[in-house]
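According to Swiss-Prot, the features are:
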- Arg40 to Ala: Abolishes enzyme activity (MUTAGEN)
- Arg44 to Glu: Impairs protein folding (MUTAGEN)
- Arg108 to Trp: Abolishes enzyme activity (MUTAGEN)
- Phe109 to Pro: Abolishes enzyme activity (MUTAGEN)
- Gln112, Gly113, Ser114, Phe115, Gln116, Tyr117, Lys287, Ser301, Asp348: GTP binding site (BINDING)
- Asp131, Asp133, Asp193: Mg(2+) binding site (BINDING)
- Arg182, Ser259: ATP binding site (BINDING)
- Ile257 to Arg: No effect on enzyme activity (MUTAGEN)
- Asp260 to Ala: Impairs protein folding (MUTAGEN)
- Gly436 to Ala: Loss of defense against phage T2, T5, T6 but not P1 (MUTAGEN)
Amino acid sequence: MRMTWNFHQYYTNRNDGLMGKLVLTDEEKNNLKALRKIIRLRTRDVFEEAKGIAKAVKKSALTFEIIQEKVSTTQIKHLSDSEQREVAKLIYEMDDDARDEFLGLTPRFWTQGSFQYDTLNRPFQPGQEMDIDDGTYMPMPIFESEPKIGHSLLILLVDASLKSLVAENHGWKFEAKQTCGRIKIEAEKTHIDVPMYAIPKDEFQKKQIALEANRSFVKGAIFESYVADSITDDSETYELDSENVNLALREGDRKWINSDPKIVEDWFNDSCIRIGKHLRKVCRFMKAWRDAQWDVGGPSSISLMAATVNILDSVAHDASDLGETMKIIAKHLPSEFARGVESPDSTDEKPLFPPSYKHGPREMDIMSKLERLPEILSSAESADSKSEALKKINMAFGNRVTNSELIVLAKALPAFAQEPSSASKPEKISSTMVSG
């Protein structure tokens, strides 16, 4: 008689199972939060230093040379000489309106990406890193062309914040990316990306007034303002018109592009409500598969998440048996990627993964490994022993799990041990960012 193995505990056991190997420890989470706080505090301080210089210029007309000298005594000194001159020049040349806007500017912060979605996995291979994306948000008047406060000044001040911390911490490195500044800490297998956004000041202030009125009821945290070391935050109060959230670009003619990360966050939260809490787990497992198959590269996390949501929205599955659910996902992923994976954010100009007629070597490599995944899972399911089953399934997810006792003989169960998750039509993402 042919044996069939059940892998639910292999996937879900919080100690020895795959889930237990992927979830960050409390220490790792706290280290990321501490790093985030250090950067936020330094960013706030650098902006206060720059505003102090601008205030001195307003009070008594200072020469360019004096402004340069003042810049060199702040954390901005960690920029290059030419960048310091540029900061001094931009402050010196501000007109009265721009200076007043700058003096009233206080950066806000909002974490985005896998840390926020609770799908961040521990690194597996050398070179892979834990990452946290923490946006710096600048409440500014809505602009049609260029804002009063120059794009270059804002970028340079955020860079100065990061570079000053790099100068103070051995082993930290700064990297300039097109859409963010990055601090990389190789010894801790960690990096933090700091993108910068402009958001509409008037709308933000109205929301903040509402937040202040309800401060006693606020528990969660999305936007966080370190004013007197306080944290203010509320996912609904800080909903903003996505059309007016603009991401700063470092290079090129386009200085800003419309991009609101909360669209994707809301989409994923809504998907978890609609499909079930197991969605976060299977998305973690697919990212674990990716990290085991490629030391760098492979399909993006968001493309795996979007394809997985599409599958679980349309195929009935048993949330109480994630081994079977993963087989369903693996079976349908190749066709999802072959037709192309669209972004849940309608403002994205490109698909997350192109359709098959546009595939090059990279895409063909990804398709080949996607097509191999269901074969691996099927082979593991029909292995001759637990140890052989473990060896085979680890071909997909790496040798993270070593306890073969988590793999048990499949019992003769009805088609579904509980009512299957209903397959509903995927919901259209609202551009107005309704929180899930």
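Each residue's number is its place along the chain shown, starting with 1.
Placed from the backbone N, Cα and C atoms, the Cβ positions cover glycine too.
Of all Cβ atoms in the shown protein chains, 17 besides its own fall within 10 Å of the Cβ of Arg182 (ATP binding site). Checking each of the recorded positions Arg40, Arg44, Ser114, Ile257, Asp260 against Asp133 (Mg(2+) binding site) by C-alpha distance, the shortest gap belongs to Ser114. Ser114 (GTP binding site) has its Cα within 10 Å of the Cα of none of the recorded positions Arg44, Ile257, Ser259.
When secondary structure is read from DSSP and collapsed to three states, Ile257 (mutagenesis position) falls in the strand class. Considering only the recorded positions Arg108, Gln112, Asp131, Ile257, the residues lying within 10 A of Arg44 (mutagenesis position) on a C-alpha to C-alpha basis are Arg108. For Ile257 (mutagenesis position), the Cβ neighbour count at a 10 Å cut-off comes to 13, with all displayed protein chains included. Secondary structure at Asp131 (Mg(2+) binding site), as computed by DSSP, is strand. All protein chains considered, the CB of Arg108 (mutagenesis position) has 24 other CB atoms within 10 Å.
The two recorded residues, Asp260 (mutagenesis position) and Lys287 (GTP binding site), show a Cα separation of 23 Å.
Around the Cβ of Asp348 (GTP binding site), a 10 Å sphere holds 14 further Cβ atoms from the protein chains shown.
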